[in-house]
Amino acid sequence: MMLIPTHHFRDIERKPEYLQPEKCAPPPFPGPAGAMWFIRDGCGIACAIVTWFLVLYAEFVVLFVMLVPSRDYAYSIINGIVFNLLAFLALASHCRAMLTDPGAVPKGNATKEFIESLQLKPGQVVYKCPKCCSIKPDRAHHCSVCKRCIRKMDHHCPWVNNCVGENNQKYFVLFTMYIALISLHALIMVGFHFLHCFEEDWTKCSSFSPPTTVILLILLCFEALLFLIFTSVMFGTQVHSICTDETGIEQLKKEERRWAKKTKWMNMKAVFGHPFSLGWASPFATPDQGKADPYQYVV
């Protein structure tokens, strides 16, 4: 007897009650193009506010405790420009990482009509997420906080109140890089300022009282050291993940590699855009990644 090839529809959690595409409601009407993405999560919003507060605190101490009272105008101007530029780029990267759709799969598109429109060939399957009722592209994972399946999801970061995925990984990498740079810059300036205050009169090295100055500088030093270590490790982890073309979740789950292997340079260009330019370091440049839309899997 000859068997007729059939298409396959698989549920990611292998629950029989979810295997019927008719169980899904029709997908919601798409929102306007360019609509802002924002996750309403209390913990994430609180972490994002704390992030901005800490950067603005560092800005306050650097400007009004160290640079403004300094008699070396060249030192104050140069360091003020560098620190403010890095802080601006860090906060801009934070906003882009937080407000950019990380690559959410259309919700509720696992309908019978949509599956038939894919025109699957024999031997091909599609995977469905029972939680958001979406057809999962290859390398997509469901986020319990965003309540969506995210393409190439690396992890959900509460500090940016968003998932780090296919569309916003560049901005997250820039955010960690610029935070690490301003943390290092702040530590260096705190060290020089302490030396200056020890050599000079404490009452002349700051517009604040000596005890207040010491407390503000120690708090900034602790904050800068903590975030320098944290963001440097995160930056290195992200760059390694990009170069190996393997997300944090894929590494954690030890998922079998089903995608084509590319060079490290090609993987970097896939995240930061083609070709290499100063736009790689800009949170305002949107990378042209030329992404595909792979809903189908060959098994």
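Including glycine, each Cβ sits where the backbone N, Cα and C put it.
According to DSSP, Cys157 (mutagenesis position) is assigned to a strand segment. Annotated active site, S-palmitoyl cysteine intermediate per Swiss-Prot: Cys157, in sequence order, evidence recorded as experimental evidence.
With DSSP classes pooled into helix, strand and coil, the tally for the domain 'DHHC' (126-177) is 9 helix, 21 strand, 22 coil. According to Swiss-Prot, the feature domain 'DHHC' maps to 126-177.
A simple way to gauge crowding: the CB of Val61 (mutagenesis position) has 24 other CB atoms within 10 angstroms, across all the protein chains here. Here the residue is the original one, but Swiss-Prot notes a mutagenesis experiment at this spot, Val61 to Arg: Loss of function in calcium transport.
There are 21 other Cβ atoms within 10 Å of the Cβ belonging to Cys132 (mutagenesis position). Swiss-Prot documents Cys132 to Ser as a published mutagenesis change and attaches the note No effect on ZDHHC3 palmitoylation. Changed protein structure. Decreased protein-cysteine S-palmitoyltransferase activity.
The annotation that Swiss-Prot gives for the mutagenesis experiment Cys146 to Ser reads: Decreased ZDHHC3 palmitoylation. Changed protein structure. Decreased protein-cysteine S-palmitoyltransferase activity. Applying an 8 A CB threshold to same-chain residues 6+ apart, the list for Cys146 (mutagenesis position) reads Ile39, Pro102, Ala104, His156, Asn162, Cys163.
With a 10 A radius on its CB, Cys157 (mutagenesis position) counts 22 other CB atoms from all the protein chains. Listed in Swiss-Prot as a mutagenesis experiment, Cys157 to Ser is described as follows: Loss of protein-cysteine S-acyltransferase activity. Loss of ZDHHC3 palmitoylation.
According to Swiss-Prot, the mutagenesis experiment Tyr295 to Phe carries the annotation: Decreased phosphorylation by SRC and increased autopalmitoylation; when associated with F-297.
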